[in-house]
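What Swiss-Prot annotates here:
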- 131-176: ATP binding site (BINDING)
- Asp236, Glu247: Mn(2+) 1 binding site (BINDING)
- Glu247, Asn249: Mn(2+) 2 binding site (BINDING)
- 104-274: domain 'ATP-grasp' (DOMAIN)
- Glu21 to Gln: 30% of wild-type specific activity (MUTAGEN)
- Arg251 to Ala: 1% of wild-type specific activity (MUTAGEN)
- Thr253 to Val: 30% of wild-type specific activity (MUTAGEN)
Amino acid sequence: MILFFEYAIASGFEDEGILEEGKMMFNTLLNQFLEIDNVTSLIHKDFADDYKDFENLKIVEIEDDKDIEIKLNDILKNEKIDYALTIAPEDENILYNLTKIIEKYPVKNLGCSSNAIKVAGDKYLTYLTIKDYVKTPKTFKPKKYVIKKIDGCGGKFNLFDENFLIQEFVEGESLSVSLIVGKKIYPLSLNRQYIDERGFVGGEVNIKHRLKDEIFNEAIKAVKCIDGLNGYVGVDVIVNDEIYIIEINPRITTTIYGLKTEPSLAELLIKNANNEELTFKVEGKEFTINK
């Protein structure tokens, strides 16, 4: 039995853009997991009807997002779960806390460890951890900053608190690397990211690039800096004449919507959890997100 859920769908998240990305990731992996085994999933009552006709899927309905941790504990305590995977944001330690719950039980976590999430989920800790090993934009310690125009007048300024950090802007191509991390690190694909004023709005998966091997190598070097990364990991990079590591995402990313592997990504995650050698073929496609 596989326990698999996505936080936006489980919590009834109201932001349509976030929910759209959540559904893209959840539906992609859910269908793959169902080809392997029975699946139990936490799904908010507003979305449960969308999945009621799925065979071999047990739905645990959520009334309120405060119930998620309680229901997660109940399932792991009372059902025979072999593997568990949650897709959730790092914000407010959501992914960290859910992973800590999974780690209390004798199941195989298909995702990253809570210790790795603690580091990779914090942009400044990530910077401190990788800056001596890979090129990354100069980043200043989070504290209160005032930002104002050089020639401004009238006392106008913006004040940012300790929840923000200031980072050097690097011009270049916005790319990402999808990897599976275990006893070995397997690059799956190099991807182009579509980013505008709305944020991440899509991409092109498994692209060709003259620096592909070098980008893979830099991503692997960065991943090796953080203990406990496991399963699917996404690394954001900026490429110009050099390769800059921007962020390490210790979780499933929306890029998997455009990623097709043989065997499936779900099967690769399970093989990885069992310390098996991975061999695979990769195809990719372009996708967009409605925001």
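Even glycines carry a Cβ here, placed using N, Cα and C.
In this structure the noted substitutions are not present, so the sites keep their original residues.
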| Local backbone state of Arg251 (mutagenesis position), from DSSP in three classes | coil
| Which residues, sitting 6 or more apart from Glu247 (Mn(2+) 1 binding site) on the same chain, put a CB under 8 Å from its CB? | Lys123, Thr126, Val235, Asp236
| note | DSSP, reduced to three states, assigns Glu21 (mutagenesis position) to helix
| Which entry in the list of recorded positions, Lys143, Arg251, has its Cβ near the fewest other Cβ atoms, using 10 Å as the limit? | Lys143
| note | Listed recorded positions Lys143, Gln167, Glu173, Asn249, Arg251; those within 10 A of Glu21 (mutagenesis position), CA to CA, turn out to be none
| Helix, strand or coil at Gln167 (ATP binding site) [DSSP, three-state] | strand
| query | According to DSSP, which kind of secondary structure is Glu173 (ATP binding site) found in, if we only use helix, strand and coil? | reply | strand
| If you count Cβ atoms within 10 Å of each one, which of the recorded positions Glu21, Lys131 comes out on top? | Glu21
| What is the Cβ neighbour count of Asn249 (Mn(2+) 2 binding site) at a 10 Å cut-off, with all protein chains included? | 19
| remark: Rounded Cα distance in angstrom between Lys143 (ATP binding site) and Asn249 (Mn(2+) 2 binding site) is 23
| For the recorded positions Gln167, Thr253, which one has the sparsest Cβ surroundings, going by other Cβ atoms within 10 Å? | Gln167
| query | Taking all residues of the domain 'ATP-grasp' (104-274) together, what is their mean pLDDT? | reply | 92
| message | Under DSSP, is Asp236 (Mn(2+) 1 binding site) part of a helix or a strand, or is it coil? | response | strand
